[in-house]
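Participant: Below are the features listed in Swiss-Prot for this protein:
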- Gly59, Ala60, Gly61, Gly62, Asn63, Gly146, Thr147, Gly148, Glu177, Arg181, Asp224: GTP binding site (BINDING)
- Asp250 to Ala: Defective in cell division inhibiting ring formation. Is not able to complement the deletion mutant of this gene (MUTAGEN)
Amino acid sequence: MDSIVGDAIDEAEAEDMGDESAQVDGAANINRSGTMTDDELKAVLKDLQTNITVVGCGGAGGNTVNRMHEEGIKGAKLVAANTDVQHLVEIGADTKILMGEQKTQGRGAGSLPQVGEEAALESQEEIYDAIEGSDMVFVTAGLGGGTGTGSAPVVAKAARESGALTIAIVTTPFTAEGEVRRTNAEAGLERLRDVSDTVIVVPNDRLLDAVGKLPVRQAFKVSDEVLMRSVKGITELITKPGLVNLDFADVKTVMERGGVAMIGLGESDSESKAQESVKSALRSPLLDVDISGANSALVNVTGGSDMSIEEAEGVVEEIYDRIDPDARIIWGTSVDDELEGMMRTMIVVTGVESPQIYGRNGEAQAHAEERLEDIDYVE
């Protein structure tokens, strides 16, 4: 299909039907007076490795971590944090945290964000231990419910205080989920904006353009898949070698204090796959925003071994033509042998304004800031 959202639908349908190299000495004692051996160079590289942690909060966040575990993502530690022990035991992760055991007895937060927040505060020590030493922390959750909405800001705050670049990637509820969940999502988003460098918002309502005819269960699986692909796309910009490499400093340039961001995902296997993949990303229902006003963009172009630098540059040129000429654009490109004859484009734009994001237009933003301290979760 033309977009990664469509690909995510295929993944959800398929799932529903089925119901390092040797260790070297540390770099500290390396002879730095001249030439270096391969082992010494590897040791330097190891010391410079970016430590990335992904923390999935609540049910949706846990599902994201589980999908990343299934995908075999490289270079990131996976942490699942939940108040529901039954859900937590089914998740594949490097570390699992049962938050608020005394508060909830492992029975969940009952769709109450205040309970999720208190549970996370009870388990702060375990949260700090899980993210210790991280250079970058992704906090992923579905906003509107109890555990994810309440705990994600607590986790993000801990990550930021530890010195990590903190990126939250969250979904907002389908309208059909009701006003209470929407109100709680708004409160959770405001809290996340206060404690994260960048918050990437994936509005579930926009997914309805692609999944409107799917059963509810599969629609939520598509949402989980999009979260996973978003985190994976940014992570592997740093961890996977590419034709045009990005490093942690590049990503930090765009994401540090980036504010609210949105993401576009697209792919194409046509003869004009470079142009079509970027157009698909820019048309993505998730990227419900005029990118001409964005202040920064992070672009990841992935293709098969047949992809040329010229094709990758064509993607970036298309974005340059549409964005503020003063905006900062950082891009990288990598090869995935499974994408022979195909190209995928991921665009993250920061400093955006969109009706899908609570409080982002001028008057609403000012009003939100005035009442921020009064915003609370609805029981």
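Using N, Cα and C of the backbone, Cβ positions are placed for all residues, glycine too.
Help me picture these features in the structure, burial and contacts included.
Facilitator: Counting only residues at least six positions away in the same chain, the Cβ atoms of Cys57, Gly58, Gly59, Asn82, Thr83, Asp84, Met99, Gly108, Ala109, Val115, Gly116, Ala119 sit under 8 Å from the Cβ of Thr147 (GTP binding site). DSSP assigns Thr147 (GTP binding site) to a helix.
The secondary structure of Asp250 (mutagenesis position), as reduced to three states from DSSP, is helical. Listed in sequence order, Ile330, Gly332 are the same-chain residues six or more apart from Asp250 (mutagenesis position) with CB atoms under 8 A from its CB.
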Participant: Helix, strand or coil at Gly59 (GTP binding site), per DSSP?
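Facilitator: Helix, per DSSP.
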Participant: Please work out which residue of Glu177, Asp224 has the most C-beta neighbours within 10 angstroms of its C-beta, and give that one of the binding-site residues.
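Facilitator: Max Cβ neighbours within 10 Å, all protein chains included: Asp224.
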Participant: Where's the emptiest Cβ shell within 10 Å among the binding-site residues Gly59, Gly61?
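Facilitator: Each of the binding-site residues Gly59, Gly61 was scored by Cβ atoms within 10 Å; lowest is Gly59.
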Participant: Taking 10 A as the limit, how many CB atoms besides its own sit near the CB of Asn63 (GTP binding site)?
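Facilitator: So the Cβ neighbour count for Asn63 (GTP binding site) comes to 24.
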Participant: Please give the GTP site's span as the largest CA-CA distance among Gly59, Ala60, Gly61, Gly62, Asn63, Gly146, Thr147, Gly148, Glu177, Arg181, Asp224, to the nearest whole angstrom.
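Facilitator: Roughly 20 Å, rounded to the nearest whole number.
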